[in-house]
Amino acid sequence: MENQYQRIVSATAREDSQARRSKPLFLNAWSQTSSVDFEVLRSISAPDPQVEVENRALRDKVRYLEAKLQQHKDLLSQIHATSARMQQASSLLAESRPPTPPAVQSHHILTPPSSEICAPAQNPQILDYKIISAPDDADAIEIRLAAESLNSLSTSADSDRLEICLGDENHQQSNHHNSQQQYRISNGIKRDGSSESADTPLQFIKRRKLQEIQLQEEIPRQNIKLPAKPQVKARNGSFTDLNKGQQQNMDNVMVSIGPNNTCVPASVFENINWSVCSLATRKLLVTIFDRETLATHSMTGKPSPAFKDQDKPLKRMLDPGKIQDIIFAVTHKCNASEKEVRNAITTKCADENKMMKIQNVKRRSSGIKHEKENII
């Protein structure tokens with residue numbers, strides 16, 4: 001049998017059998033398929049619109065959540081990077097910063113009445129010293145003047161070049177040469193101390209040298225270079241420092257405001273309100289010219305068209321170079337037009353002229369009243 005199958009497999013086909021296989025197979029069949037069956041197929045294959053809408057909404061929500069998640073990831077990465085940079089910067093600062101000495105706490109120290117004032121500290125801006133209030137009082141007050149307190153003392157009346165002495169004023173003058181623990185802080189505050197006997201009551205004395213001659217006498221005795229002291233004015237028994245030295249130094253600094261090199265004090269120029277053109281112009285006019293000059297002069301020196309028919313004396317013209325510098329400064333600082341600045345100058349001159357006339361009338365009227373009183 002195996003030999004027969006092998007012969008059949010290896011046998012060659014006839015031509016008529018090959019032609020019969022290549023012809024298509026036609027099947028005549030009768031079926032009972034109706035249109036309802038096709039509708040069912042369409043309903044199964046076609047998706048439900050509501051389900052499609054829900055699927056679309058779910059996909060949108062998924063995309064939104066993915067976007068939010070990505071934003072959170074970016075934010076966290078930025079926060080981590082920033083914190084890492086800050087930690088690195090703080091570590092570098094800590095490495096480069098010199099070691100800070102331990103803070104000295106203020107506390108009360110029991111010292112005998114005959115003890116002298118403590119030696120000056122090494123740091124000229126931080127001062128620790130003691131003041132003994134009475135010979136029988138063992139409690140000493142330890143006062144710490146730091147940089148902040150020194151700045152606050154510089155604005156007070158008794159802060160500049162203040163002397164703190166222990167003992168009577170007459171006895172202090174006699175023992176001034178024997179005092180060895182004297183020093184001066186960089187801003188001018190100094191302290192003199194000397195040991196006193198138990199019989200002499202200790203007093204807290206604040207003295208100021210009012211004249212430059214006394215200052216010159218103190219310099220060779222103390223061998224200390226002190227800055228020049230401003231004038232001190234006494235009111236009701238107390239000394240008040242006017243602090244005019246710094247203001248005069250600021251007033252001596254002049255600022256050029258235009259191409260013609262018209263100069264005004266730097267303190268005045270910095271305090272001008274440049275937001276209003278007219279106010280800035282008036283301030284510069286009053287600073288450069290006096291009020292009498294503004295009252296008797298005008299910007300152009302020509303008569304006003306409004307007073308052509310009236311016989312009024314002509315006013316002299318203000319310095320054109322200074323006027324040009326004022327216009328230059330105001331137009332650049334206030335972003336105003338040249339016409340606005342010129343109108344402000346003309347108005348200021350007219351106002352000063354009116355004020356001068358009113359003052360002259362008041363003076364005449366007061367003079368007439370005095371004459372009548374003298375006659376009566």
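From the backbone N, Cα and C atoms, a Cβ is placed for every residue, glycine too.
Nope, none of those substitutions made it into this model, it's the original residues.
Swiss-Prot has this to say about the protein:
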| type | residues | note |
| --- | --- | --- |
| DOMAIN | 258-356 | domain 'BEN' |
| MUTAGEN | Ser304 to Ala | Partial loss of DNA-binding and transcriptional repressor activity |
| MUTAGEN | Lys315 to Ala | Complete loss of DNA-binding |
| MUTAGEN | Arg342 to Ala | Complete loss of DNA-binding |
| MUTAGEN | Asp351 to Ala | Partial loss of DNA-binding and significant decrease in transcriptional repressor activity. Complete loss of repressor activity; when associated with A-354 |
| MUTAGEN | Lys354 to Ala | Significant loss of DNA-binding and transcriptional repressor activity. Complete loss of repressor activity; when associated with A-351 |
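Note: the Cα of Ser304 (mutagenesis position) and the Cα of Asp351 (mutagenesis position) are spaced 15 Å from each other. In three-state terms derived from DSSP, Lys354 (mutagenesis position) belongs to a helical segment. A simple way to gauge crowding: the CB of Asp351 (mutagenesis position) has 14 other CB atoms within 10 angstroms, across all the protein chains here. Neighbour list (Lys315 (mutagenesis position), Cβ cut-off 8 Å, at least 6 residues apart, same chain): Thr296, His297, Ser298, Gly301, Cys349.
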